[in-house]
Amino acid sequence: MSTLCLPHVMFPQHKITQQQMVDHLENLHADHPRMALAKRMIANTEVNERHLVLPIDELAVHTGFTHRSIVYEREARQMSSAAARQAIENAGLQISDIRMVIVTSCTGFMMPSLTAHLINDLALPTSTVQLPIAQLGCVAGAAAINRANDFARLDARNHVLIVSLEFSSLCYQPDDTKLHAFISAALFGDAVSACVLRADDQAGGFKIKKTESYFLPKSEHYIKYDVKDTGFHFTLDKAVMNSIKDVAPVMERLNYESFEQNCAHNDFFIFHTGGRKILDELVMHLDLASNRVSQSRSSLSEAGNIASVVVFDVLKRQFDSNLNRGDIGLLAAFGPGFTAEMAVGEWTA
């Protein structure tokens, strides 16, 4: 069975508190008739601070999709390479040991993919398999883990480098006055992570036993982008907040088939931080105590929703916690489609 090793997570230098973001929105849209409601909804996100690739004052003046794409590529190249080198070292491997590289990102576009940059910059083997994932949004990190696991199961030498990179602030639309635009502007944060999935049993971490994918039919409108001249405009249907009830039975079945116990008896969880409501729904439908998802809540509070990076940030927090060898855990993330990707396994660190 393959093992997720200690990730390396990086944040851009610019930081913004939630109060600063509220003040910014109030100044920008002083006469908005629903600003009081927006402020209450932003307070309910339970996000305290986030990191941004540019200061909020620069983001408040939309300089065009071209300029934002230049910033995206510049920061992506620099931060991804640094994170990747540290992740490979964390896994106890050499660069030449990597046989596949996966990059997840839904907040910018590059062609060739960032996978090509990493092969060149790190001097990965020329036979390295590339898998860029661009349109799975927040679920992409977990999807990358599961696709890496599929590849690793073919050969005990098939070690995989996964790099997740999200600069959601570059999708901020200061002229968008829709209520959900205000909420997303205060919810999503910027971050980069790199993590190695080792195909052998020679490292400690989250050893994957079984994975599962789930697609909710006729839910494409739940989470989507409207692509306009100014770039990506994020839209969210409130129906997504009730989607966990559909995927919870799938998680329970996966868990029981793997360990003959319900999720409530697991020792740890690595959940995507879609927002406070999503975490509350997981607690309710999996019959968990609220503190069982404390690592995800901490990630949400300290970094915001960092999309495909979330599962790796929460995984890193589990490495810093007091888990014991043999503890059983569930990893799950959710995104456009509506899509869920899940993995269950044991702690071996």
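Cβ coordinates come from backbone N, Cα and C, glycine included.
Every position carries its original residue.
Listed in sequence order, the residues of the same chain lying 6 or more apart from Met21 (mutagenesis position) and placing their CB within less than 8 Å of its CB are Ile42, Arg50, Ile56, Ala185, Ala186. Swiss-Prot documents Met21 to Ile as a published mutagenesis change and attaches the note Does not affect phloroglucinol production but shows 50% decrease in activity toward lauroyl-CoA.
Quoting Swiss-Prot on the mutagenesis of Leu54 to Val: 1.9-fold improvement in thermostability. Shows 110% of wild type specific activity. Sequence-distant contacts of Leu54 (mutagenesis position), defined as residues of its own chain at least six apart whose C-beta falls under 8 angstroms from its C-beta, comprise His14, Val71, Ser169, Leu170. Leu54 (mutagenesis position) falls outside any helix or strand according to DSSP and counts as coil.
Among the features that Swiss-Prot reports, active site is placed at Cys138, with the record citing similarity to another entry. The C-beta environment of Cys138 (active site), restricted to residues of the same chain at least 6 apart in sequence and closer than 8 Å, consists of Cys106, Ile223, His272, Gly274, Asn305, Ala307, Ser308, Val310, Ala333, Phe334, Gly335, Pro336.
The DSSP secondary structure for Ala185 (mutagenesis position) is helix. The mutagenesis experiment Ala185 to Asp is recorded by Swiss-Prot, whose note states: Loss of activity.
Ala289 to Arg appears in Swiss-Prot as a mutagenesis experiment; the accompanying note says: 1.5-fold increase in catalytic efficiency. Look at Ala289 (mutagenesis position): DSSP puts it in coil. Neighbours of Ala289 (mutagenesis position), defined as other CB atoms within 10 A of its CB across all chains, total 9.
Around Ala185 (mutagenesis position), a 10 Å sphere centred on its CB holds 24 further CB atoms from the protein chains shown.
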